[in-house]
Amino acid sequence: MLKLIVKNGYVIDPSQNLEGEFDILVENGKIKKIDKNILVPEAEIIDAKGLIVCPGFIDIHVHLRDPGQTYKEDIESGSRCAVAGGFTTIVCMPNTNPPIDNTTVVNYILQKSKSVGLCRVLPTGTITKGRKGKEIADFYSLKEAGCVAFTDDGSPVMDSSVMRKALELASQLGVPIMDHCEDDKLAYGVINEGEVSALLGLSSRAPEAEEIQIARDGILAQRTGGHVHIQHVSTKLSLEIIEFFKEKGVKITCEVNPNHLLFTEREVLNSGANARVNPPLRKKEDRLALIEGVKRGIIDCFATDHAPHQTFEKELVEFAMPGIIGLQTALPSALELYRKGIISLKKLIEMFTINPARIIGVDLGTLKLGSPADITIFDPNKEWILNEETNLSKSRNTPLWGKVLKGKVIYTIKDGKMVYKD
């Protein structure tokens, strides 16, 4: 029997309302016991004194670029970033080449991630064949192969009849539709429509591009009974629309990218193309509304939208590929809300663990007895810098490059096996 004890840590597990100093006994990859002063002579010991111990983090929005664009990232490099950031499970988006609209690609991803053996990689399937927005993909075979949700992420589904059909099918299968809400007739530009786009003379992406689609798909979710999950929510009005539907009992959830909590559109003036992302960084009032949405529970989870691009793809704002890496910086970014007294550590951990697990319908994000021993151990006060030495991605596109970050994962354990040590 393989046995491991995580000793002396401060354990926080929102799924069980558990908080305090405990030891955790792991046996054969499962949580065996949580108690004070566990003694098992033959067990391996991890001393977590002074550290936070919680369920393994789950990121339900990651771009691994594999297959097809592995010069930016691949399953191995992305998995290394994930475990360094405390993520034991990640959900990969289907805008690969070829896209995840067939079981061959699903099997490739699952087999390669198993071979890498770091974090759990769960694929999503496309809503439409080729992500072209016209013909529904084969949801049944994709789910059977291992897809946990469906999305055309990176592109909106503009045809309302297609989205309605997708929600109906997903409802039958008990999986969510992950919704990239940007009306492409209003979101054809580069950065947020506002003072910075005017100052720089750049084409813009109107906030109503997001808001209109959220309203439409909230109505469709209400009519079909399907679960719509709004990706990377970014505006104040978007949150008000989501709250409206939640109050009516509609199956609607949403995520926020930590970058939208940290930065406004003005970050483009500092970081240039590394601050270009879709949906774009918004105004201060939107950022503050998102923070309030986290505090009030309107926003269900954090999700990085980890989107790697090479330096040559990020040279000029107007021609740059949109996206920011985030797997290694998610924890210190979210901890800024804790340090400012906006949310508790328990709330922060809830948004990284049990909440995303519930959204995708997996029995993870918990330390309950018998569950997979996915454990993240972190120091909320350790300072570090994201640079050439610490970055594990193939790409470096983030406004946080070279910045001092506070909060560091020390150990990541997946299925009882240590997959990362600082």
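Keep in mind that glycine also has a Cβ here, set from the backbone N, Cα and C atoms.
Keep in mind the model shows the original residues, not the substituted ones.
Here HIS61 (Zn(2+) binding site) comes close to VAL91, MET93, ASP153, MET178, GLN231, HIS232, GLU255, ASN257, ALA303, THR304, ASP305, HIS306: these same-chain residues lie at least six apart in sequence, with C-beta atoms under 8 angstroms from its C-beta. The Zn(2+) binding site annotation in Swiss-Prot covers HIS61, HIS63, ASP153, ASP305.
Sequence annotations record features per position, and here Swiss-Prot assigns substrate binding site to HIS63, LEU64, ARG65, ASN95, ASN278, HIS309, PRO322, GLY323 based on a large-scale study or a structure entry. Following the DSSP three-state reduction, the secondary structure of ARG65 (substrate binding site) is coil.
Summarising the environment of HIS180 (mutagenesis position), the number of other Cβ atoms within 10 Å of its Cβ, over all protein chains shown, is 23. Quoting Swiss-Prot on the mutagenesis of HIS180 to Ala: Does not affect activity.
Here Swiss-Prot describes HIS232 to Ala as a published mutagenesis experiment; the accompanying note says: Does not affect activity. A sphere of 10 angstroms centred on the C-beta of HIS232 (mutagenesis position) encloses 24 other C-beta atoms.
Annotated active site per Swiss-Prot: ASP305, in sequence order. There are 28 other CB atoms within 10 A of the CB of ASP305 (Zn(2+) binding site), with all protein chains counted.
Comment: substrate site residues HIS63, LEU64, ARG65, ASN95, ASN278, HIS309, PRO322, GLY323; largest CA to CA distance 17 Å, whole number. Within the same chain, residues at least six positions away from LEU64 (substrate binding site) with a Cβ under 8 Å of its Cβ are GLU73, ASP74, ILE75, GLY78, ILE90, CYS92, MET93, THR96, ILE109, VAL121. Using a 10 Å radius centred on the Cβ of PRO322 (substrate binding site) and all shown protein chains, the other Cβ atoms total 20. A separation of roughly 17 Å, to the nearest angstrom, links the Cα atoms of ARG65 (substrate binding site) and HIS180 (mutagenesis position). Each residue contributes its Cα atom, and for HIS180 (mutagenesis position) and ASN95 (substrate binding site) these two points are 12 Å apart.
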